[in-house]
Amino acid sequence: MLNVEPSFAEELRSSGVSLSATYLGSVPVVESINVMVSEMRVQVVSECIQHVAATVGVTAAREINPVVSRVIGEVKKENFPVDINISSKMIKIIKQSRLIQRHPFSFFSFGAQGQKGTDTELMFGYIAKNKDGTDRRCHVVFIEDVHKLIDVLTTAINVNTFDAQANASTSNDGFTVPAPPMRHRSSLHRQSFVSNCRAPTVTEDVVGKVWYHGNLSREDAQALLKTEGDFLVRQSDHTPGKYVLSGRTAENEHKHLILLDNHNRVRTRDRTFSNISELIDYHVNNGMAVRSEGRDRETSLNLIRPVPCPGSDDIE
């Protein structure tokens, strides 16, 4: 059931809602959002907002997060007043009655507000491809009523999703037909839309843990794993947001297990956990090996000794 005022839903289906804003610019995002966990998506958009705003001179410049810097390109500066038109089908950015950007929701990936309590709080960034499905960018706007923008956009996405499901369930001749496979539906079914008010994610609790090393390459991780049972958790330096459990087996082999599946769930072969810390604690406290099934064979890691991250305490 669509929990939206009917007249508002019809407005979104027809002319859409227009809001005045300042279009600051955009920056290419070369990495697919689908491979990133939720907090990494937020971090990418937050860094893009800050980077674009600093480039056009409306905020102070600061160093970009090194992980994010690998997945974004050069800023395209704009900084002019626009109207943002949001309908149930797309987002349009209009300058002096001329359409300059059009992003159908089928190519919309992710959006987030600027960081609260900073000079980007009234800014909003969203990642989308253009109308022909190419040129993935984070587009950044400044808008006084940023919360209204978020509310309208969230509602438009809900209407779009509802309409797509309704159209999929009934054929033109009135007979009920199966819904299409998920890959053929609007990509909104697979995307998260966030503001600063969001629930904690499955990976946020790793920060500060003695065994968490942050961004670390496979080679550097292996150099730290000296004996059987040594383990650490790291974030891949090649794929932002991919969390990996690295350890050394009884056969003195290095193993690297991806901790999140395609739905951002923390899983092993045997069970699902609410977060990464729960997975680590469960296997350490019970003396159980972490088991994961690969294409060729099962991988098993005993978690005996956490390798402490430099600068962390040896005891949590």
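Including glycine, each Cβ sits where the backbone N, Cα and C put it.
Original residues fill every noted site, and no substitution is shown.
Note that this is a predicted model, so its numbers are computed, not measured.
Listed features, source Swiss-Prot:
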type	residues	note
DOMAIN	16-158	domain 'PID'
MUTAGEN	Arg136 to Lys	Partial sensitivity to Cu(2+). May prevent interaction with mlk-1 when phosphorylated at Tyr-209 which in turn may prevent the interaction between mlk-1 and mek-1. No effect on the association with mek-1. Severe sensitivity to Cu(2+) and no effect on the association with mek-1; when associated with K-234
DOMAIN	211-307	domain 'SH2'
MUTAGEN	Arg234 to Lys	Weak sensitivity to Cu(2+). Severe sensitivity to Cu(2+) and no effect on the association with mek-1; when associated with K-136. Abolishes interaction with svh-2
On average, residues of the domain 'PID' (16-158) score a pLDDT of 91
Using a 10 Å cut-off, grab the number of neighbouring Cβ atoms around the Cβ of Arg136 (mutagenesis position), all chains included. 18
Inter-residue Cα distance where the pair is Arg234 (mutagenesis position) and Arg136 (mutagenesis position), in Å: 27
What counts of helix, strand and coil residues does DSSP assign across the domain 'PID' (16-158)? 41 helix, 56 strand, 46 coil
